[in-house]
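Straight out of Swiss-Prot:
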- H108: active site (ACT_SITE)
- Y26, G27, S28, Q29, R49, S53, D83, E84, L85, Q86, G134: NADP(+) binding site (BINDING)
- S252: substrate binding site (BINDING)
- 183-328: domain 'KARI C-terminal knotted' (DOMAIN)
- V48 to L: Inversion of cofactor specificity from NADPH to NADH. Strong decrease of the affinity for NADPH and 2.5-fold increase of the affinity for NADH. 8-fold decrease of the catalytic efficiency for NADPH and 4-fold increase of the catalytic efficiency for NADH; when associated with P-49, L-52 and D-53 (MUTAGEN)
- R49 to P: Inversion of cofactor specificity from NADPH to NADH. Strong decrease of the affinity for NADPH and 2.5-fold increase of the affinity for NADH. 8-fold decrease of the catalytic efficiency for NADPH and 4-fold increase of the catalytic efficiency for NADH; when associated with L-48, L-52 and D-53 (MUTAGEN)
- K52 to L: Inversion of cofactor specificity from NADPH to NADH. Strong decrease of the affinity for NADPH and 2.5-fold increase of the affinity for NADH. 8-fold decrease of the catalytic efficiency for NADPH and 4-fold increase of the catalytic efficiency for NADH; when associated with L-48, P-49 and D-53 (MUTAGEN)
- S53 to D: Inversion of cofactor specificity from NADPH to NADH. Strong decrease of the affinity for NADPH and 2.5-fold increase of the affinity for NADH. 8-fold decrease of the catalytic efficiency for NADPH and 4-fold increase of the catalytic efficiency for NADH; when associated with L-48, P-49 and L-52 (MUTAGEN)
Amino acid sequence: MAVTMYYEDDVEVSALAGKQIAVIGYGSQGHAHAQNLRDSGHNVIIGVRHGKSFDKAKEDGFETFEVGEAVAKADVIMVLAPDELQQSIYEEDIKPNLKAGSALGFAHGFNIHFGYIKVPEDVDVFMVAPKAPGHLVRRTYTEGFGTPALFVSHQNASGHAREIAMDWAKGIGCARVGIIETTFKEETEEDLFGEQAVLCGGLTALVEAGFETLTEAGYAGELAYFEVLHEMKLIVDLMYEGGFTKMRQSISNTAEFGDYVTGPRIITDAVKKNMKLVLADIQSGKFAQDFVDDFKAGRPKLTAYREAAKNLEIEKIGAELRKAMPFTQSGDDDAFKIYQ
């Protein structure tokens with residue numbers, strides 16, 4: 001299905017002009033949205049609970065308030081707290097202070113789509129979801145371009161929710177390179193599937209299985225690390241720049257031949273069948289409920305998963321090897337640590 005890409009010239013109405021904007025949260029996405037909007041000439045305040053993020057927002061020159069106070073002052077509110085915290089923040093701080101006729105935005109559809117947050121009918125609901133982490137949203141903006149984004153007009157009480165979403169995307173720099181209109185359902189389900197089946201869950205499981213196959217056959221762990229993890233970036237960068245075509249043009253004929261004949265032996269019809277089961281769990285809300293239940297119970301499952309992952313042999317070997325490869329550290333992780 002073809003989609004339309006919109007750009008700055010397509011944003012005909014300055015829907016944010018003269019509006020008081022409140023960004024809720026000052027983490028990875030929060031600092032980027034707030035700073036980019038301010039640099040685009042908009043009036044931005046920060047709503048965040050007292051702590052490091054509160055202090056950092058003030059240090060960066062923003063008027064900073066507790067969440068409820070910021071919401072009460074604002075015409076347009078963007079919720080950029082972590083998914084698992086949004087429901088309680090909404091119920092305790094946002095909902096009691098939300099004015100009729102205001103607009104409430106999100107950068108991911110999790111809580112709206114799965115029904116954990118229900119917004120009054122007299123409030124606009126929109127989404128702008130940059131397809132990049134916050135430090136890249138900020139950095140690319142300062143460099144004069146931006147990152148692509150998805151946008152949604154979900155609840156159009158004022159008749160201007162779509163214009164607000166598009167103007168927000170323009171204000172943070174995303175409309176410079178292109179924005180695509182979608183729905184909360186599509187963004188949420190596709191995003192979760194991509195993370196789980198390919199980008200995070202699928203990829204780490206594939207790398208770990210490859211590492212174990214080599215080491216169990218007697219090959220050195222250090223060499224296995226280079227073959228299945230370290231060189232991953234080289235291949236992904238080529239695909240990022242020019243798709244499968246550029247990657248295959250850049251590798252040896254031996255590697256390309258092996259790609260064609262062996263890839264389907266690894267990613268079989270059975271794997272695709274499992275992917276469909278993963279998608280079904282996402283669509284039904286099962287994954288969302290499992291995630292929320294674990295959070296409310298104090299994260300026992302997530303904590304156990306993290307501990308097990310930390311003790312993987314590939315992680316221990318990789319940590320030692322990277323000490324001798326400072327070039328693997330881009331510096332972007334420092335920005336992430338600051339704005340968590």
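Glycine residues also receive a Cβ, built from the backbone N, Cα and C atoms like all the rest.
None of the noted substitutions appears here; every position holds its original residue.
Have a look at these and tell me how they're positioned relative to everything else.
Cβ neighbours of H108 (active site) (same chain, under 8 Å, six or more residues apart in sequence): D83, M127, A129, E187, T188, D191.
The secondary structure of D83 (NADP(+) binding site), as reduced to three states from DSSP, is helical. In this view, D83 (NADP(+) binding site) is surrounded by 19 other Cβ atoms within 10 Å of its Cβ, with every protein chain counted.
For S252 (substrate binding site), other Cβ atoms within 10 Å of its Cβ number 8.
Secondary structure by DSSP for the domain 'KARI C-terminal knotted' (183-328): 126 helix, 0 strand, 20 coil.
According to DSSP, V48 (mutagenesis position) is assigned to coil rather than to any helix or strand. Sequence-distant neighbours of V48 (mutagenesis position) (same chain, six or more apart, CB under 8 Å from its CB) are I24, G25, Y26, G30, F54, A57, T64, E66, V67, listed in sequence order.
Applying an 8 A CB threshold to same-chain residues 6+ apart, the list for R49 (mutagenesis position) reads E66, V67.
Long-range C-beta contacts of K52 (mutagenesis position), restricted to its own chain and to partners at least six residues apart, with a cutoff below 8 Å, are absent.
Every protein chain shown contributes to the tally, and the Cβ of S53 (mutagenesis position) ends up with 21 other Cβ atoms within 10 Å.
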Helix, strand or coil: which one is G134 (NADP(+) binding site) in, per DSSP?
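Once the DSSP labels are grouped into three classes, G134 (NADP(+) binding site) ends up as helix.
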How far is it from L85 (NADP(+) binding site) to S252 (substrate binding site), counting Cα to Cα, in Å?
48
According to DSSP, collapsed to three classes, what secondary structure does H108 (active site) have?
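DSSP call for H108 (active site): coil, neither helix nor strand.
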Sorry to bug you, but what's the C-alpha spacing from S28 (NADP(+) binding site) to S252 (substrate binding site), rounded to the closest Å?
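Roughly 39 Å, rounded to the nearest whole number.
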